[in-house]
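Going by Swiss-Prot, these are the annotated features:
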BINDING   Cys112, Cys120  Cu(+) binding site
DOMAIN    1-69  domain 'HTH merR-type'
MUTAGEN   Cys112 to Ser  Loss of sensitivity to copper
MUTAGEN   Cys120 to Ser  Loss of sensitivity to copper
MUTAGEN   Cys129 to Ser  No effect on response to copper
MUTAGEN   Cys130 to Ser  No effect on response to copper
Amino acid sequence: MNISDVAKITGLTSKAIRFYEEKGLVTPPMRSENGYRTYTQQHLNELTLLRQARQVGFNLEESGELVNLFNDPQRHSADVKRRTLEKVAEIERHIEELQSMRDQLLALANACPGDDSADCPIIENLSGCCHHRAG
């Protein structure tokens with residue numbers, strides 16, 4: 001298979017595939033006599049794993065570690081599960097942070113009259129000071 005075939009099958013761009021190869025995240029493909037990359041089912045599996053791991057929140061390094069585990073016949077599912085649960089905990093912390101930000105913004109929005117006045121509790125709160133206008 002050539003890179004355009006692999007791109008169609010995996011849903012990745014040719015540029016992304018080359019990037020993953022450059023970063024050493026996938027097994028290097030063989031080169032044909034004319035220098036073109038030749039991909040196998042193994043490459044499809046690795047690239048699909050990378051794409052899907054990225055989609056569920058694993059960063060590049062973590063995704064590469066999953067590919068390494070995928071390629072390790074001595075891997076233990078406990079290692080994969082541990083990494084997955086660590087990612088879930090990280091996502092839960094991020095959700096808590098986002099919920100806190102949302103709550104703060106809603107409280108600020110509720111305190112703001114939203115009228116033609118220059119007085120704005122949102123700006124005052126975010127700037128850390130009170131805005132006083134000369135009368």
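Glycine is treated like the rest: Cβ placed from N, Cα and C.
Modelled residues match the original; the substitutions are not represented.
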Cβ atoms near Cys112 (mutagenesis position) (within 10 Å, other residues, all chains)
16
Round to the nearest Å and give the CA-to-CA distance linking Cys120 (mutagenesis position) with Cys129 (mutagenesis position).
11
Take the domain 'HTH merR-type' (1-69) and average the pLDDT across it for me.
96
Measuring Cα to Cα, tell me the gap between Cys129 (mutagenesis position) and Cys112 (mutagenesis position) in whole angstrom.
15
If you count the other Cβ atoms within 10 Å of each Cβ, which of the mutagenesis positions Cys120, Cys129 comes out on top?
Cys120
Conformational class of Cys120 (mutagenesis position) under the three-state DSSP mapping
coil
